[in-house]
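A.B. asks: Quick one: the structure is below, questions incoming.
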Amino acid sequence: MTSKIEQPRWASKDSAAGAASTPDEKIVLEFMDALTSNDAAKLIEYFAEDTMYQNMPLPPAYGRDAVEQTLAGLFTVMSIDAVETFHIGSSNGLVYTERVDVLRALPTGKSYNLSILGVFQLTEGKITGWRDYFDLREFEEAVDLPLRG
């Protein structure tokens with residue numbers, strides 16, 4: 001997705017670094033674009049039945065229904081307003097992304113550009129695993145929204 005996200009200092013100056021070079025990378029980039037729909041029912045179509053999703057600071061969700069419920073729950077408290085993938089690569093069935101998501105806390109209206117490392121596993125064109133690594137405390141403090149229990 002092309003957006004107004006300022007390129008982080010860590011990002012490659014080579015725009016091809018964020019372009020897909022394999023079918024799995026293409027699917028992941030399509031999914032990244034779809035995230036801004038903030039629609040769990042639309043997003044779950046990218047997932048296999050036997051899947052998992054985890055924002056690494058938080059508990060995992062196993063199975064398609066649990067992943068959809070987790071996403072739907074997240075979208076009640078935040079929206080994903082933009083996603084910019086600066087680096088993407090893959091090896092041995094894993095796709096890695098370095099990206100910035102613009103997240104807005106719905107209760108406070110505050111937005112924050114969150115740097116995220118995402119790891120995706122795909123089988124037959126469907127996501128079987130998705131793990132995002134980021135600093136949860138940094139996000140919570142920036143938008144005044146505690147997500148941890």
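Residue numbers in this text run from 1 along the chain shown.
Placement of Cβ uses the backbone N, Cα and C atoms for every residue, glycine included.
Unsubstituted: the structure retains its original residues.
Grabbed the feature section from Swiss-Prot, which reads as follows:
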type     : residues            : note
MUTAGEN  : Y53 to F            : 15% of wild-type catalytic efficiency
MUTAGEN  : N55 to D            : No activity
MUTAGEN  : N55 to A            : Almost no activity
MUTAGEN  : R99 to A, H, K or Q : Impaired protein folding and no activity
MUTAGEN  : D101 to A or N      : No activity
ACT_SITE : D101                : active site, proton donor
MUTAGEN  : D132 to A or N      : No activity
ACT_SITE : D132                : active site, proton acceptor
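Provide an account of the burial state, proximal residues and distances for the features listed.
C.D. replies: DSSP classifies Y53 (mutagenesis position) as strand under the three-state reduction. Proximity of Y53 (mutagenesis position) to non-local residues of its own chain (separation of 6 or more, Cβ distance below 8 Å) is seen for F47, P60, A61, V67, T70, L71, G129, W130, R131, given in sequence order.
The Cβ of N55 (mutagenesis position) lies under 8 Å from the Cβ of D132, F134, L136, each of these being in the same chain and 6 or more residues away along the sequence.
DSSP gives R99 (mutagenesis position) a strand state. The Cβ of R99 (mutagenesis position) lies under 8 Å from the Cβ of M32, V83, E84, T85, F86, H87, S115, I116, G118, each of these being in the same chain and 6 or more residues away along the sequence.
In sequence order, L35, I80, A82, V83, N113, L114, I116 are the residues of the chain that are 6 or more apart from D101 (mutagenesis position) and have a CB within less than 8 Å of its CB.
Its Cβ taken as reference, D132 (mutagenesis position) is surrounded by 19 other Cβ atoms within 10 Å in the chains shown.
The secondary structure of D132 (mutagenesis position), as reduced to three states from DSSP, is extended strand.
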